[in-house]
Amino acid sequence: MPINPLYLFPNLFTASSIFLGMMSIFYASSYQFVMACWLVVASLILDGLDGRVARLTNTTSKFGIEFDSLADVIAFGVAPSLIAYFYVGYNFGRIGMAVSALFVIFGAIRLARFNISTNTSDPYSFIGIPIPAAAVLVVLCVLLDNKYHFLEGNTEKLFLSFIVLLGVLMVSNIRYPNFKKVKWNLKLFILVLIFLSLVFVRPLEALSVFMGLYLIYGIIRWLFLMVKIIFNKNKSA
């Protein structure tokens, strides 16, 4: 059965994401953490392109969705969990192993839930923090420590706790913004230009601030909604 060559194009981005994820694992296993971490960030870019290319070329398919999920497990599940383990987790023996394994398991659950709820969920938000965002937050911590050296003693335990938190957030019902259907205007265009300029000047710091704000936004929004629900219940009681 002949295959439309256009269908190969978005899947090429997905395959490239798997390749970078595997390269990240290889670099992490040889303790070249900076390269390993930036390869995960590069995988994030490819992950953002494959779906958009598929929609632009009208080549979305069930195979592409499943292939993308498998790629995400490798690039954003296995790769960052092994980076975290080889960087800090091994100091804690089986606890470090368990934390790294749980991150992958929660990420896989997050992806499976996303795949079965794609047609029914809110197109403007994700349920649970996306696994690519969680992965990038992990590797940004490693990159920041490689530059500023803040992971020492008890802060290493905090790093492992942070990884567990990210795993829980992936399978939670906390909603996070989905940037797939952004309505562009002049104000947003200017903000994106400013952000890209900051990334050009200080890529690590700019990405860390942006991802940190993204993480906190979902939690604060959830807390606000919980307080609002409790207030409304008390008011009606």
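Glycine is no exception: its Cβ is also placed from the backbone N, Cα and C atoms.
Record note (Swiss-Prot) on the natural variant ALA84 to Thr: In strain: A68 and UA802. When secondary structure is read from DSSP and collapsed to three states, ALA84 (variant position) falls in the helix class. The number of other Cβ atoms within 10 Å of the Cβ belonging to ALA84 (variant position), over all protein chains shown, comes to 26.
Here the residue is the original one, but Swiss-Prot notes a natural variant at this spot, VAL138 to Met: In strain: NCTC 11638. In the three-state DSSP scheme, VAL138 (variant position) falls into the helix class. Spatially close to VAL138 (variant position) yet at least six residues away along the chain are PRO80, SER81, ILE83, ALA84, PHE103, PHE162, ILE163, LEU166, judged by Cβ distances under 8 angstroms.
Counting every protein chain shown, 12 other Cβ atoms lie within 10 Å of the Cβ of ARG202 (variant position). Quoted from Swiss-Prot for the published natural variant ARG202 to His: In strain: NCTC 11638.
In Swiss-Prot, a natural variant is listed as ALA237 to Thr, annotated with the note In strain: NCTC 11638.
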Report summary line: Reduced DSSP state (H/G/I helix, E/B strand, rest coil) at ARG202 (variant position) is coil
